[in-house]
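S.K.: Pasting the relevant annotations from Swiss-Prot:
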DOMAIN    10-179  domain 'PNPLA'
MUTAGEN   Ser47 to Ala  Loss of triacylglycerol hydrolysis activity
ACT_SITE  Ser47  active site, nucleophile
ACT_SITE  Asp166  active site, proton acceptor
MUTAGEN   Ser396 to Ala  Slightly reduced TG hydrolase activity
MUTAGEN   Ser406 to Ala  Reduced TG hydrolase activity
Amino acid sequence: MFPRETKWNISFAGCGFLGVYHIGVASCLREHAPFLVANATHIYGASAGALTATALVTGACLGEAGANIIEVSKEARKRFLGPLHPSFNLVKTIRGCLLKTLPADCHERANGRLGISLTRVSDGENVIISHFSSKDELIQANVCSTFIPVYCGLIPPTLQGVRYVDGGISDNLPLYELKNTITVSPFSGESDICPQDSSTNIHELRVTNTSIQFNLRNLYRLSKALFPPEPMVLREMCKQGYRDGLRFLRRNGLLNQPNPLLALPPVVPQEEDAEEAAVVEERAGEEDQLQPYRKDRILEHLPARLNEALLEACVEPKDLMTTLSNMLPVRLATAMMVPYTLPLESAVSFTIRLLEWLPDVPEDIRWMKEQTGSICQYLVMRAKRKLGDHLPSRLSEQVELRRAQSLPSVPLSCATYSEALPNWVRNNLSLGDALAKWEECQRQLLLGLFCTNVAFPPDALRMRAPASPTAADPATPQDPPGLPPC
């Protein structure tokens with residue numbers, strides 16, 4: 001049982017085009033547990049979850065919000081590159097949908113209750129905005145929270161003079177760590193309201209506070225978050241969100257609203273015989289047995305307005321141009337002409353965006369100069385720090401290497417040079433003088449090595465006279481000419 005006497009929050013995770021799942025959950029909470037929405041202290045959201053949280057807090061039509069998501073996905077699927085096509089402007093589309101859907105006093109209803117997760121560009125920290133001075137500021141906060149770098153553009157939008165990007169980058173599920181926060185996510189995992197996949201894999205991945213279980217269904221959902229699936233698939237996701245919200249309410253004992261259509265007693269005519277009365281009683285007993293099952297089946301259906309809006313969004317218009325464009329020869333010709341039409345469409349869309357960007361050019365150019373300067377300064381400081389750390393060590397290594405390469409093995413007769421070497425090294429003040437002294441000592445050591453006393457045997461250099469029987473006295477030994485004494 002969910003404790004009604006305590007305070008609680010609701011948090012919607014960012015999920016791209018899968019935000020239609022949040023529409024189903026929000027519709028279920030608003031229909032079957034309105035006190036859960038009305039008495040919530042805060043309702044948070046990041047990226048696409050911020051759009052649903054805004055619609056839920058401000059009282060906007062959820063059916064229209066769900067239809068807008070499907071319309072945007074259909075618009076993205078029309079193009080060759082999908083949402084990456086140059087002519088598809090997601091930021092402009094989101095802004096137009098919010099202007100059309102939100103009421104005029106939406107900022108007054110959202111003040112203090114709605115929390116939108118943003119990522120500050122300057123330091124990458126997460127910021128939650130809860131106060132808005134106008135409807136335009138509330139819409140701009142949603143635009144900042146849904147702005148994915150490179151996917152939506154290169155220059156991030158501004159809110160109150162600060163640049164922000166997608167809130168899911170820093171915190172995709174705000175306040176998930178609190179026990180009194182009801183977390184909603186379209187990925188199966190440990191969120192309170194999420195799909196229940198029949199997978200035995202216990203491993204999970206946490207992406208900026210969002211629990212995602214490792215299974216094939218979640219891989220499919222991740223692939224469709226930024227590249228939308230077909231409209232009927234999105235409608236089924238909305239229905240799944242509605243059923244998952246209903247299961248959460250049942251599990252926590254919050255589904256207390258009876259269905260008035262099922263509570264009405266059967267109408268029995270006043271004039272009937274006993275047999276007809278018995279048949280009616282028997283049918284009433286069967287209805288009582290089937291009532292819980294029918295009640296569950298009725299509750300699992302989407303609300304009429306939401307279902308109608310989703311169906312209208314999924315239906316393709318039956319005009320002549322649509323029929324012709326769906327024909328196979330036309331589609332083949334369109335695909336073959338893409339290399340020629342894509343540059344032209346890119347040039348046209350680039351020109352339109354440039355004209356729309358003109359009012360913001362001075363501010364954006366100033367920001368780009370500041371960012372470029374800060375990046376260059378950071379790179380220079382980092383290079384200086386690395387040079388300061390490695391240069392002394394490299395110099396000391398080179399000096400040690402020179403000593404190891406220059407110092408030969410000293411014989412015992414030249415030990416005096418090795419004993420005298422540290423004295424003049426310590427007494428020298430200049431590195432150049434020390435190196436010069438070291439070269440001089442090296443030359444002396446080499447001369448000492450090559451100047452070796454050669455001891456010849458006495459009989460090797462003796463001048464022998466021709467052998468005669470009378471001359472037997474040996475000659476006195478003399479030093480051979482040409483050899484200096486050592």
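Heads up, residue numbers simply count up from 1 along the chain you see.
Backbone N, Cα and C atoms are what each Cβ position is placed from, and that goes for glycine too.
Heads up, this one's the original sequence, none of the swaps are in it.
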S.K.: Validating a neighbour-count step here. Other CB atoms within 10 A of the CB of Asp166 (active site, proton acceptor): how many?
M.R.: 25
S.K.: Please report the number of other Cβ atoms within 10 Å of the Cβ of Ser47 (mutagenesis position).
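M.R.: Excluding its own Cβ, the number within 10 Å is 27.
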S.K.: Quick one: Cα separation, Asp166 (active site, proton acceptor) versus Ser47 (mutagenesis position), in Å?
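M.R.: The separation of the Cα atoms works out to 6 Å.
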